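Chemist: Relevant sequence annotations retrieved from Swiss-Prot are reproduced here:
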ACT_SITE  Glu93  active site
BINDING   Arg28, Gly29, Glu30, Asp31, Val32, Arg33  NAD(+) binding site
DOMAIN    19-182  domain 'TIR'
MUTAGEN   Glu561 to Lys  In snc1; constitutive disease resistance
Amino acid sequence: MMDTSKDDDMEIASSSGSRRYDVFPSFRGEDVRDSFLSHLLKELRGKAITFIDDEIERSRSIGPELLSAIKESRIAIVIFSKNYASSTWCLNELVEIHKCYTNLNQMVIPIFFHVDASEVKKQTGEFGKVFEETCKAKSEDEKQSWKQALAAVAVMAGYDLRKWPSEAAMIEELAEDVLRKTMTPSDDFGDLVGIENHIEAIKSVLCLESKEARIMVGIWGQSGIGKSTIGRALYSKLSIQFHHRAFITYKSTSGSDVSGMKLRWEKELLSEILGQKDIKIEHFGVVEQRLKQQKVLILLDDVDSLEFLKTLVGKAEWFGSGSRIIVITQDRQLLKAHEIDLIYEVEFPSEHLALTMLCRSAFGKDSPPDDFKELAFEVAKLAGNLPLGLSVLGSSLKGRTKEWWMEMMPRLRNGLNGDIMKTLRVSYDRLHQKDQDMFLYIACLFNGFEVSYVKDLLKDNVGFTMLTEKSLIRITPDGYIEMHNLLEKLGREIDRAKSKGNPGKRRFLTNFEDIHEVVTEKTGTETLLGIRLPFEEYFSTRPLLIDKESFKGMRNLQYLEIGYYGDLPQSLVYLPLKLRLLDWDDCPLKSLPSTFKAEYLVNLIMKYSKLEKLWEGTLPLGSLKEMNLRYSNNLKEIPDLSLAINLEELDLVGCKSLVTLPSSIQNATKLIYLDMSDCKKLESFPTDLNLESLEYLNLTGCPNLRNFPAIKMGCSDVDFPEGRNEIVVEDCFWNKNLPAGLDYLDCLTRCMPCEFRPEQLAFLNVRGYKHEKLWEGIQSLGSLEGMDLSESENLTEIPDLSKATKLESLILNNCKSLVTLPSTIGNLHRLVRLEMKECTGLEVLPTDVNLSSLETLDLSGCSSLRSFPLISTNIVWLYLENTAIEEIPSTIGNLHRLVRLEMKKCTGLEVLPTDVNLSSLETLDLSGCSSLRSFPLISESIKWLYLENTAIEEIPDLSKATNLKNLKLNNCKSLVTLPTTIGNLQKLVSFEMKECTGLEVLPIDVNLSSLMILDLSGCSSLRTFPLISTNIVWLYLENTAIEEIPSTIGNLHRLVKLEMKECTGLEVLPTDVNLSSLMILDLSGCSSLRTFPLISTRIECLYLQNTAIEEVPCCIEDFTRLTVLMMYCCQRLKTISPNIFRLTRLELADFTDCRGVIKALSDATVVATMEDHVSCVPLSENIEYIWDKLYRVAYLQEHFSFRNCFKLDRDARELILRSCFKPVALPGEEIPKYFTYRAYGDSLTVIVPQSSLSQNFLRFKACVVVEPLSKGKGFYPFLKVNVGFNGKQYQKSFSKDAELELCKTDHLFFCSFKFRSEDLPSKLNFNDVEFKFCCSNRIKECGVRLMYVSQEENNQQTTRSEKRMRMTSGTSEEDINLPYGLIVADTGLAALNMELSLGQGEPSSSTSLEGEALCVDYMITEEQDKGIPILFPVSGN
């Protein structure tokens, strides 16, 4: 089905750019229909001029159908006859026509059919009488609107029938006039950015100068890139050259009547192109019959059906000479299938054009206002330079304030505009189901990955081709997948929508918060196919806590990539069997679960893991292609690879515990890459390996390997196979038994053997060569492309390389005995890279050579080199760090391609040439040139300029450095000020002036709009707060003399980090600002600061240690995002508000050495917090659930430190003791009686009574008394606990917060340890538990308390919310109100008599535990109506 009114991909053109009709006739039917009008329409039809159907039903009011027809016509012909004004219909039509003339530039042609124009204008004569009759009973407003329209149209240029010799003559001229006007190119597209370039390019493909050719052309490109807009503009431009033309938009349809659909297509096209609405088609082929002799222009838009093309434009020969057919589609294969070879690809606009497009939509001009520049750049970037996105986003932001733009940015960054999504979604919906799946895989997991890598994982080649041909992905020249960021967002939105808000039901997870929820809550389902934690989220402040059964519900999971995150408190018992990718760096497992079979595994990547082995036995590894275990230091063995017949890459770099490879590696006949460098313990290789596909072998840094492996690489033992081979051998002293094919690498000989003839050798790497020269004479090295002789400290000369004409890379780093290079190096015309770093003996390079291809020259560390090297005029990157060069010659101006020049630490360099212009130079690094006092004018091309640690006294004029992005002037102590021309650096992003101790002030009245990073740390003379940019993100002012922060800091809306450490004069911060983006504030060491900073409530990390702050105020609860609060050594601090416990994200709060603290926290606050976090759980549910909830509540306090807080009152100390399940340190000299088992020294044994074996204790609390460290004594920054029972051993280290070396006196250190459920005493039936504590501090005492859980169920009464419980110990008795249900008590091993009373009645149950009598007081809190009492010990006596 065809839809000729479909909206374009880009709603840029005005409404006049989409005209459906050429002519709209307005007339009084009974006056002209059967005479004049019928003759006129016949003439128009003959010239293929389209007009509105005159059979539309007419009434007293104009309906929407006719109103639309008026607006969609290019010309309105108004036929004024005697009775025209008798029709209110006609008069209302005329009013609308006049509006379109005024507002839409519609052309109007009046025809005066036997009436006088002046009578129409003034409503006089017979025409006037008819008009007055019609106006009776009409409102005055309606009458006036008619009069105005009549008066306006009557004076327009038109046709008066009375002035023509015949009606036929006038009609013929009128028709020609209309034809000329409709064929005049429209200017509706003239204001579209870049449109003319597209039109001219397509016109050249169309070969319009050829009058005989019939040409079909395709316009192809991604959805939203503007294909249809370009097509409409092109159609408008070309229409004047074709009498017969049609613009048809395809619209997909469903149905089984294929024949009927084709006939409708033909009718639609012929009606459009011939201007006949009543065409009847009863058989196929009518298009060819009717248009065979006609020169036509046909443009088919948004085509997605080959059948559509075959039906309408089957062959170019169907049409007359000079015809042009243009097909617009997103599917390149469709064009190929229709044999359209001339294809114009619409590419993305440049960044400059994209910005202009955005600005046209948003601001109505070509560039943004100054204060919108950065925002406009970011929006254009978010739109990915896609015209659709640029237009829609620009329009949505048009007329909005800067604040609105800023508030909208997070939404634009994270989501997809609805209008954009609607357009892009069409492309997705048209895909086959399998191609839709492939689209989602790439959008959610694999955008930016290498094609071959993803093809192996997905086992799908067809899908890539389909998505590429439909412009949904692009394959880069180097073989990587590239999907537009808006399409990527579309895919992720589609996947998210299907899950209905439940991350566990999605197919793909790529967001840390979602992954964290699914993994920790174990809510993953069989729907889940892929989990990929993006690299930028690897280092989140929260760990990804993986449970042993986290992946159990994800039985269809195929792709798991969690990078450096994955904290596994206990072993993993399950991995999905369908995994194809397992990528888990730093994995804490010792081996993979025994249930994992690896049958589908394609890529196994576990770098930096704690693995000792992967698995036991032989697994079906037929799909495995890559195994990467590099730097798995504990790995002792590689599993049986007998069935890994498709393995191509094995990376074992740095596996320091690996001794050998299994002999089964010989089955990996497709192995291409084997890297075992730095396998320090590797002793032997399997013998007689036949790895015919091996191309790369690296055994460098394997000092214990004594026999070089005899590997058949290619055709034989002796010769290299044809092709490229690389052998890397370092520390070659062990190469005693090299096979014959490698004997030219025997580094024990004086030099390489004279029969050395490696004609096929492409790369020769002999790093660490022990002798003075490599070989004698000239060798035939015609295939050699790279040579590396680095670390060959005895090498005095390099061999003659005059025949190595293909050599591109020569690496001679750290060849300390080399003094010069031979002049024959001038023959290396293909040499691109020459590295001679740390060749300390090198004094000079040849001067009469010009290596025409040399782009990179690195002579860093050649400390004897005094002359500037000029061995190539095409150098791009030149590194001369730490050389003895004292002067740069003016001939450096010949290096027109030089992009980077590094001369760091050239201490003899004093001046630079002033009369050169390095037009390509972008990076200049002169850091550490301590004799350099002046600097010439900076060229326009410079982007990165580093002048750190120089003697420069002033900065030159910066007016031309308009492209400078990064400027470093650190430690330029002679600099006092900066030039005002710094204001010209509108592209400057980072500016550093650390330790410029002479700097007193920065220029004012400048706003560096792009500046994000400003570092003035150590500018100890700087007294005024710098306000040189309102867009700063990171601001460093450590150790400056600033005493006051102005309230204008509130303008820094993008400021994320403010660091003002050691600003000792700073006393107060403004209170009337709220920096909405500030996340990190560091005021540590501001010793005069007395008040808590209140400049932002969005802070996440707040550093206030060593300040004079006296109170943490109540409003701390407003800091809802706070995760870190450092206030140690605040000697004046006295009070900490209990509201600090309302901060649910707080993970670390350190008040060490706050010796004045008296009040800290509050019982009621903690209790309320815990009540909020523990929810009702059915009695039948595993008791561990309750403890997990308590554990998470305790996480709020897990990083609280009160070391050396000697004035803590009793309430605060008791609170810390009973509520913390994680490490805490505070002053103390003896183990509290709360700990039921105590002993002197560092160990104790707990005897578990037989009566307690039915109990479940899930954790213990421990406490040790430690002495402060002696001066000079080494220490471990952690406490280690060893627990032994029934032959099992637990070990736990507490390192993050147990900085015991900072303690000034004896301290208590509390910690908690959780047992695994399978090790409960009721399951293992053990009688005692041994505890051993280890610490660098001497441990004076230790204590332990076992934490028990008991369940009580009673089905008789469940509706009562308050009950009584009497706890008796010895002779003491206390009544406590308690809600009925689940009793959670950490009873220790005390003898407790419990009586559970229901209301005021008799006890319904009692429990008695035998043992020594011990009184314990408890505080009981109630979760109302949920049946969960929670008991907290108050004290032990």
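The backbone N, Cα and C atoms fix where each Cβ goes, and this holds for glycine too.
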Chemist: With every protein chain in view, what's the tally of Cβ atoms within 10 Å of the Cβ of Arg28 (NAD(+) binding site), excluding that atom itself?
Modeler: 21
Chemist: Measuring CB to CB from Glu30 (NAD(+) binding site), give everything in the same chain under 8 Å that is also at least six residues away in sequence.
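Modeler: The list for Glu30 (NAD(+) binding site) reads Asn83, given in order along the sequence.
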Chemist: Provide the number of Cβ atoms within 10 Å of the Cβ of Glu93 (active site), excluding the reference atom itself.
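Modeler: For Glu93 (active site), the 10 Å Cβ neighbour count is 23.
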Chemist: Within 8 Å of the centroid of the Cβ atoms of Arg28, Gly29, Glu30, Asp31, Val32, Arg33, which other residues of that chain place their own Cβ, given that this set defines the recorded NAD(+) site?
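Modeler: Near the NAD(+) site, beyond Arg28, Gly29, Glu30, Asp31, Val32, Arg33, sit Phe27, Asp34, Leu37, Ser81, Asn83.
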Chemist: In whole Å, how far does the CA atom of Asp31 (NAD(+) binding site) lie from that of the residue listed as 'active site'?
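Modeler: For Asp31 (NAD(+) binding site) versus the residue listed as 'active site', the Cα atoms are 17 Å apart.
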Chemist: List the Cα distance (Å, whole number) between Glu93 (active site) and Arg28 (NAD(+) binding site).
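Modeler: Between the Cα atoms of Glu93 (active site) and Arg28 (NAD(+) binding site), the distance comes to 11 Å.
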Chemist: May I ask you to report the DSSP-based helix, strand or coil state of Arg28 (NAD(+) binding site)?
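Modeler: Going by the DSSP assignment, Arg28 (NAD(+) binding site) belongs to neither helix nor strand, so it counts as coil.
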Chemist: Looking at the domain 'TIR' (19-182) alone, can you tell me the average pLDDT?
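Modeler: For the domain 'TIR' (19-182), the model's average pLDDT rounds to 86.
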Chemist: Please report how many Å separate the Cα atom of Gly29 (NAD(+) binding site) from that of Glu561 (mutagenesis position), as a whole number.
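Modeler: Between the Cα atoms of Gly29 (NAD(+) binding site) and Glu561 (mutagenesis position), the distance comes to 75 Å.
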Chemist: To the nearest Å, how far is the Cα of Arg33 (NAD(+) binding site) from the Cα of Glu561 (mutagenesis position)?
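Modeler: So the Cα of Glu561 (mutagenesis position) lies 76 Å away from that of Arg33 (NAD(+) binding site).
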Chemist: When you measure from the Cβ of Glu561 (mutagenesis position), which residues in the chain that are at least 6 apart have a Cβ under 8 Å away?
Modeler: Ile531, Arg532, Leu533, Leu581, Asp583, Trp584
